[in-house]
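This report concerns only the one structure given below.
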Amino acid sequence: MTKRAGLPLGRAFLVLILLSAADSLFFSSFPRSALQLFSSVLFTDAAEPDSDATPGLRPQPSPRTFRPTGYQRIEVKTVDEELPEDLKVYTASTRGSSSRTFEVRNAGGRQEGFTLSVLTAGGPLPHGSWSWSGTPPEVQTTGGSQISFGWVPDTETPSLPERNLLQLKRMLRDEGLIEAVQLRAAEKGCPVAVLHNLRQLPVNFREVLHEEYESRSNPAKMYEVANSYVQQRGSDAARWSVSQSVELSLLEMHATSTTDPRGSSAVPSFLETGPQVRVAMTDAVPSGIRVYATPPAPRPVPVQSNQTEKERSPTSKRLVGMQLGLYLICKLAALFGHPTLFLNPYYTEQQLLEAVAQALGIAPPHRGDFENEGNEAQATANQHNGSADQLLAAIEIFRLGPNPYTIGHVLTLMIAYLDYESFFGASPSKPFHSWVSLAASAGNNTGFAMLDEMCDNHRGPKRRGQKHWYQTGGARKHKNRDMLPLHRQLCDALELVLNGVQQIQIDLMDELGKYKTGVEPLVDPATNSARIHTRTCRGLSPVCDYEATILAPVRALEPHEQQDSLRTKKAFNLVTGYGSGHVGQITGSIAEPFSHSWRTRWGKVVADPTAYGEIFERTLWFDDRELMAKSSGALFRQYDRIAKDSMSFGVFMNVENGLLKKDMRSKLEAYISQRKSFVEKRQQSRFAKLRKKIPENDPYALRAAIFLALNSRTFCAQPTSFLSSFRTFLTNQYHKLSQGRNLPRSQRSLMAFMRTGQVKFFQEWCSFDPLAVNALFLFRFAVSGTDPAALHDRQHTRVSRNKKTMRILNSKWTPAVLKKLMRKVNHKHMAREAKALLLRSLDPTVLSSIVTAFDFITHTQANLEVNQNAFMYHEVRAREVSRQSAAEKGSHRLHERGLVRETDDMIKRWAEHGIPGDIKRRLARGEKLPEGMSFGGIPIPNLTNWDAQLNSKWLEAYNAYLRHPYGRAALNARDPVALLVKDSRDRLQAEAEGTIFLGRIAKRVHQSKNLLRRAGRALKTFFLSLLRENERSEYAVWFGVKVDMRQVIQTCRQINSVAEVVKNDRLYDFITDGWMELVKDVVAGYTKASVRVPGFDTISAANEQLRKEGVAAATARNQGFLSIHYDYANLPEEERKKEFQRSMCMEQCEALWKLVMAFVMPNLQNPKKLKGYEKDFSGAKEIEKLNSPHHVNAFRFSLSVQIDFFDNMLDKTSKKNLKAMKFGASTWFTYAMKLAGQVNSEMGNPNLGTALYMQAAYYGNYIRKWMEQRRKSRKQAIIGVLTLGMMGLYALLNVADIVQHMEDIGGAPPVSCVTNEILGVTCAPQAIAKATTSAARVATQDFLKVGLFAGMAPYLMLPMAVVSVWNILKSEIKVLLQFEMALKHTFTRLKRWLAAPFKNWWAKRGRLKDALFRRASQTYRKTEQETKQPPRPRNLHNPSSWGDTELDSLGVPPEPFVQDFEIKYTTPVFPMSAPLIKA
């Protein structure tokens, strides 16, 4: 009797059980009975593991056998007792599947031990048990060692051997990886072979590998197959192979694209069953099981010549690339997609690891078990080390695909095999870490420390100021000198891969940090994964997939939104997949849902060999060596030197036509044998001790193998050698880029090749081969010497170091004049070069974001009506009956002084809210506050939604205009301006939350070409700039806009990626200018200005020379002019919306991009600065302070805000506009700070963004005072310069006067005179003694002495000089002025304190003088009255007759009472805040 059950693939745990009388007899014939339960696999006549079966033979289809398609799971329990007749098997499923109990009847139990093997599909088995009485015992799963939420229970710590073995077990028996590999292979149509012993694994993998090599070696055949599938063709076949499965997948893809109206494919799919499809199944197959169709037979390919590059169509290239990608999937499935092997507890981890190494070729073939290893086996292993087979097998690791997670997984396993005794021997000496643990820990540099432990690296102590792994990696040392060269090189390769993975870790954290998921780089992966699930899963589910999170889109996305959503999905899958690498000791059903989800997700990441290629490209992002050149770059010159070197033994000669696999092997064997002979001769030489010792183990053998592999035809479907073809391709690309001019070396490096868009041409040339980047990686690895990882770290350090000029330009201490000089030199030429670089480097789709990144909400003309022209609608003469109430009367009124003046006043009121006038006066004078007064007691305004309050003012103004009789009449007449006001009102009501209002000063247009007037304007501009004054404009041109921040930042990231290529060149400073040139061109072409501006010439507007000549109509207008379609009122609704956007973009897009780039680019170029601010605001206490009265009032009163956003981040045009605004500067800067907050929140600094938004109103009020102080400081600086100049002139004149005086009195030096008949008498000074100094030194000393004495002695000019120098410095170095403003009251009190002694002395002197005169007068009169005659002069030395006196012993009258105050500093408030005065 037979029972069978079927459940959907991937969800059922137990699907089918076949038991019958015949089966019972069949099982009883085995010495160890095995009951096997398959999900979709029927029993075959399979032997036990490692039984004597013929290797390589696959089971033939039989009436009771068909291919397994799902995930399989094995649980084994050995019972050393008699199996009873009522044996029961209990299975429990996960959420969503059923639990079943199956009864097994086995007549006549046996007395010996039995093994019960349970194979399940679709997921882990939380509990599986069997018993014959009572509660069935629990059986742990292999996933039971996972923990959730990063908590490790207080239990005994496992030993080093146990930890190492557990890590290896998790890599080899990764259920999620095996399941994902199987499912992906099934989706792509790869053949599935059920292997029954480990000896079949290398044979199976080598068969797939051989088919791939055969296909790659014949690119003409691949293109013939690809071209045939461009049209609809296909046929049936009776044979099954990897190459045919590739063709089948292409056929399926074509069939799904050519479906009939009913949705059925025109070509039978391999997942269908029908008369055209042969199915390897019988009637015993359960219904609903997914089965495979036999693929079509390959068509005979006629012999033809290889196609040239021009003859290959892009469609055919992409199909060839798909074919090659399918081979990679099938290879990975042949290597790891065998649950019957990797999940079988019969095999140890040692056996599984050696089987994988044998399949790749790292281990010698057909080697015995580890535990039975003898001297002969050890000798075989030693002989295999460094052999041609092992070296070519090492290259095969990098041919598994461009997925760095796949490569890293295999590299880690091979490192474990090569150093097995150190990791898993009887006495292991170092820890072993799984690949997922290394990748998950790379974000905080811990992964490199773990890798150093595995590979015996020593990076040394971290130097002061160094915080990155690559800054110490360039000088790291190898501790183990006995390590095999191949082992060392695989470690270096793994470190390079880990470098690429680490570079995206911060991006992943920033991407998920935008949604406030709570991820942190220093937190363990399991905790980060649990945080993400807890905060993003819908329905409060503890674990979910990306599609079930709030991050998944719920509507159709735009193209740029799709890229952003894909980036978020990758970040979610990677960070949550890292959780599977956190090993702990929590077991049971609580941790199982989390660990299973994380294992499954990580398995999908590793199982796709063609995914995440952009991460693997990052391993090449920092190589600044020359790649493209006229003939050969630095990398190819290094290759040529190696090829011509005598130690290469000529194996690289005559390889231009491409090598076959057998040729590679023969050349590599010849190289190994010749080097071995050379070393032996060298050692036997009599001069061996005098010469440099050559190691017996060749450190350059892998390099030779890589060069031979790259000279084959197995890369990029090239008919000749890859390296020779690639050299030709680079030469052609160089000529296309240079176009006859000298292209800088930095733009021809490998780094530039990968970052500036050249790689996309390389991919197309390479027929979209998935291994294209792998070939570049191997080439760079081979020409990087004996330590490629150290070289990579040194290059990374050199490239990442900020230029000195950039540090100077962004420094607070740099004078403004120096910044201008550094920027102005050759500015226009550098901007054009930057534009050319961006134009050839950026994806053309990026340019569309120039106009789509901004959604204009309100129109300039609408704002002109309610702001500049508001006075026209202030008083309305109408009948009183038309106004029923005061509210209606007020609704017709607009702000008489303009709207922005009202918003400025509102911001000022917020900044001074709750502060009495007496307190403000006391603070301004630095006096003490009243008793009991504190900052915490002053009320603060409610600015939670300050932008909504400001936006409501604009709405009120629009409504007032539309209610005004003129506005109503204009709207009824469909006046374009009235329609713009109405459209702006409607859009602002719908998008009020994200709208930002900004203003620009309309440029004055000077049409006169009179030379005198132009000279007068230039002279006026010079004096205004000298005084830091501007031609003030009462009103600006205002508009409302909503910024698509994600699209803007995505564009800026791509721009910055291009900019980093030229980071060490001066061009780096002009990338923003180059982008602005591109913006001008795109806006001019998109907006069609000629439609709305009569006489507008697009060509002359885009041409700088024509703009100078005044040909363009744009020079005769400014942003305040009406620029709208002449028939705007009659346009359809959709066209009117488009015209609204185009007319605004024509005027404002350029200015908006300047402002946005000023905020975003410094964040990308110098992220440490804003990360420091983010850290300051990230604490819970700092967040609470944002609404704390004490903190807010200290912030308002101290005026100690940072002005980086104004000085170092605002663009030049915005600064000029802001300084020229007579009204509206506070409003503009307040909204600009809101924009800066949005930028920082989107870029992963949410706390800083929140702080900027909450304090924006105070910033706006402060910036007005800041600009006033800057104007005053310039005037003080001018006075200081004049003072110092006069002092210097005075000293110079005194020196000249002294010299002239000496000459007049005969003190001149002696001279020697000579009489000449032609010239007459000539006299020269005569030396009377040996000179002890130079004349210049004497003159300088005299000048300084005279100046110093003149300043100190007679006039006390030294303090004047110090004050003058201070005024000049604070005028040019803005941080000094900021410091003075912040400590203004402290300086006032300090000045009073310093002046008090002099003031008191002068007061005492005055009082003494008055007392002396008064006493003398009284004495004189008294004496005169007594003697009746004028008194005689008294003796000044005998004061006894002076009478009574009120003077003290020193002759000084007593002092009046003076009230003293004590200066105390209160609790620290905002940085650099002024102290308070308390009595």
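The backbone N, Cα and C atoms fix where each Cβ goes, glycine too.
This is the original sequence, none of the listed changes applied.
Within 10 Å of the C-beta atom of Asp1297 (mutagenesis position) sit 11 other C-beta atoms, taking all shown protein chains into account. Here the residue is the original one, but Swiss-Prot notes a mutagenesis experiment at this spot, Asp1297 to Ala: Impairs interaction with AMA1.
Here Swiss-Prot describes Asp1304 to Ala as a published mutagenesis experiment; the accompanying note says: Impairs interaction with AMA1.
For the mutagenesis of Pro1309 to Ala, Swiss-Prot gives this note: Impairs interaction with AMA1. The structure shown keeps the original residue.
In the three-state DSSP scheme, Cys1313 (mutagenesis position) falls into the strand class. For Cys1313 (mutagenesis position), other Cβ atoms within 10 Å of its Cβ number 9. Here the residue is the original one, while Swiss-Prot reports the published mutagenesis Cys1313 to Ala with the comment Impairs interaction with AMA1 and inhibits host cell invasion.
Long-range neighbours of Cys1323 (mutagenesis position) (same chain, six or more residues apart, CB within less than 8 Å of its CB): Val1311, Ser1312, Cys1313, Val1314. One entry in Swiss-Prot concerns the mutagenesis experiment Cys1323 to Ala. Its note says: Impairs interaction with AMA1 and inhibits host cell invasion.
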Sort Asp1297 (mutagenesis position) into helix, strand or coil using the DSSP assignment. helix
